[in-house]
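> Below is the structure I would like to discuss, written out as structure tokens.
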Amino acid sequence: MNPLFGPNLFLLQQEQQGLAGPLGDSLGGDHFAGGGDLPPAPLSPAGPAAYSPPGPGPAPPAAMALRNDLGSNINVLKTLNLRFRCFLAKVHELERRNRLLEKQLQQALEEGKQGRRGLGRRDQAVQTGFVSPIRPLGLQLGARPAAVCSPSARVLGSPARSPAGPLAPSAASLSSSSTSTSTTYSSSARFMPGTIWSFSHARRLGPGLEPTLVQGPGLSWVHPDGVGVQIDTITPEIRALYNVLAKVKRERDEYKRRWEEEYTVRIQLQDRVNELQEEAQEADACQEELALKVEQLKAELVVFKGLMSNNLSELDTKIQEKAMKVDMDICRRIDITAKLCDVAQQRNCEDMIQMFQVPSMGGRKRERKAAVEEDTSLSESEGPRQPDGDEEESTALSINEEMQRMLNQLREYDFEDDCDSLTWEETEETLLLWEDFSGYAMAAAEAQGEQEDSLEKVIKDTESLFKTREKEYQETIDQIELELATAKNDMNRHLHEYMEMCSMKRGLDVQMETCRRLITQSGDRKSPAFTAVPLSDPPPPPSEAEDSDRDVSSDSSMR
């Protein structure tokens, strides 16, 4: 049952069922619809019924107002419909009684004219509610189907519903005739059972009198041509009311759906507005924090600029000095390498001269020995010749002394800490072994003394020795160049490390200065009452301490 309209429609059906009973009893005791057997139902009050909105909880005010409005309109329509139905029922009953009286009057007049010549008549029932032709009144009931005769037999067999009194013989004859002919004829499609029957029966008013045709109770009235017409104006009205109710219900559901959608959207918008307000508050707090951070960064930037103004100039000066020292070291080492090459070439030339002069010097020595053995007096005369050999030995000694001086100069040269890879080390590969020249010269002299004719072999050996020495010198030069390149890379790396350390030191200085200022500010804020206390000697300014730290770091890097 519909929770909204169910109770009202149920009352409406009760009103429709119970309307015929009280009205028929008040007007003459007859009933509609062929005299039904249902008991009369009490009429519902004509005022508006109590309206209870569906749903477990209280409805919103808009929906409650809409439902109350619709309920009041429905109750007004029900009241009007009930009054109109009562009026129509009274009109139909009066028309029926008027026609019944006219029929009785007409039958009485015909009875006076015909006298006793009239034929015997039987009860006749007519079904209404369709437009198909009706069988004539003269047709015997025995020729009718059983389906058509049975409803009228039931109606005629109820003596309480007949205003003319009991008719037991005619009812018995009708039932016997209908049962005897029910097997002969089948029900016709045109005579379908209806809801309302109007019947007329012939009764005898007294012994020996003509039978009188009397119209029974019912809602139908018969045209002069014998066609029954049903007057039903209530059902279309009820259908129209149902249509109106359905339309109102659809509109109510549509309004309810729209209201629920709007209510949901409003709730969502309220939630969204609350979220946006919270986000706006959080954004304001973040903005304030960022503003404080910006102020702090500005203060730190001012401090950093003040510290960097002096540090940059000092750092640039130190970098320039370092670059100049590196260039000077590279130039000095190139000059030393060139001098070493010149000395080695000069020594090679001296060795070649000694090699070719050794045989003559050996012959002179033998002659000198023979002369000394022969006469000791000749040794004094040989004395002035010794300076020639002494001059040669003095040249060799001078070359050796120059080489030794160059090596000592290399050892005594003060290299930087980051250029240790370029320091000269006298190893087996780098040390110039000048004894090889003299040993080779002595071996060549002995070989020449033994084989004086093999001069060509000596020349070849000398050339091979030159090639070997040249190769060794070239390898030494390549090694020195490699060490120079390595030293340059090391110097660049150390320079970058030094710059990174300087940047780290600057950052630490900035942080220390910031912390010092914050501590000073916090101390000033916390103890404003102790400003009058006499202070001790002021500490040295931070710039001097920082300068001393920078000098120490620069000295360590230079070392």
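Note that Cβ sites are derived from N, Cα and C of the backbone, with glycine treated the same way.
Original residues fill every noted site, and no substitution is shown.
Looking at Swiss-Prot, you'll find the mutagenesis Ala65 to Pro or Val noted as follows: Does not affect the interaction with LMNA. Here Swiss-Prot notes a mutagenesis experiment, Asn73 to Asp, with the remark: Decreased interaction with LMNA. Loss of ability to immobilize broken ends; when associated with H-85. For the mutagenesis result Asn73 to Lys, the note given in Swiss-Prot is Does not affect the interaction with LMNA. According to Swiss-Prot, the domain 'IF rod' annotation covers 73-526, on the basis of sequence analysis. Swiss-Prot gives this note for the published mutagenesis Arg85 to His: Decreased interaction with LMNA. One mutagenesis experiment catalogued in Swiss-Prot, Ala89 to Thr or Val, is accompanied by this note: Does not affect the interaction with LMNA. Among the sequence features in Swiss-Prot, the mutagenesis site Ile480 to Arg is noted as follows: Loss of interaction with XRCC4; when associated with R-487. Under its mutagenesis entries, Swiss-Prot includes Ala487 to Arg with the note: Loss of interaction with XRCC4; when associated with R-480. Per Swiss-Prot, mutagenesis Asp490 to Ala is noted as: Decreased interaction with XRCC4; when associated with A-516. Loss of interaction with XRCC4; when associated with A-509 and A-516. Quoted from Swiss-Prot, the note on the mutagenesis of Asp509 to Ala is: Loss of interaction with XRCC4; when associated with A-490 and A-516. Listed in Swiss-Prot as a mutagenesis experiment, Met512 to Arg is described as follows: Loss of interaction with XRCC4. What Swiss-Prot notes for the published mutagenesis of Cys515 to Arg is this: Loss of interaction with XRCC4, loss of localization at the sites of DNA damages and loss of ability to immobilize broken ends. Mutagenesis annotation in Swiss-Prot: Arg516 to Ala, described as Decreased interaction with XRCC4; when associated with A-490. Loss of interaction with XRCC4; when associated with A-490 and A-509; the structure shown retains the original residue.
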> Taking only the Cα atoms, work out how far Ile480 (mutagenesis position) lies from Asp509 (mutagenesis position), in Å, as a whole number.
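So the Cα of Asp509 (mutagenesis position) lies 42 Å away from that of Ile480 (mutagenesis position).
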> Counting all other Cβ atoms within 10 Å across every protein chain shown, which of the mutagenesis positions Ala65, Ala487, Met512 scores highest?
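Within the set of mutagenesis positions, the most crowded position is Ala487.
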> Say you check the Cα of Asp509 (mutagenesis position) against those of the mutagenesis positions Ala65, Arg85, Ala89, Asp490; which is nearest?
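For Asp509 (mutagenesis position), the closest Cα among Ala65, Arg85, Ala89, Asp490 is found at Asp490.
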> When a 10 Å sphere is centred on the Cβ of Cys515 (mutagenesis position), how many other Cβ atoms does it contain?
10
> Around the C-beta of Arg516 (mutagenesis position), how many further C-beta atoms are within 10 angstroms, looking at every protein chain?
12
> Please identify, from the mutagenesis positions Asp490, Asp509, the residue with the sparsest Cβ neighbourhood, meaning fewest other Cβ atoms within 10 angstroms.
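Candidates: the mutagenesis positions Asp490, Asp509. Fewest Cβ atoms within 10 Å: Asp490.
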> Going by C-alpha positions, which of the mutagenesis positions (Ala65, Ala89, Ala487, Asp490) is nearest Cys515 (mutagenesis position)?
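That would be Asp490, the closest of Ala65, Ala89, Ala487, Asp490 to Cys515 (mutagenesis position).
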> Measuring Cα to Cα, tell me the gap between Ala65 (mutagenesis position) and Arg516 (mutagenesis position) in whole angstrom.
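Their Cα atoms are separated by 75 Å.
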> Spatial neighbours of Arg516 (mutagenesis position) among the mutagenesis positions Asn73, Arg85, Ala89, Ala487, Asp490, defined as Cα within 10 A: which are they?
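Near Arg516 (mutagenesis position) by Cα: none of them.
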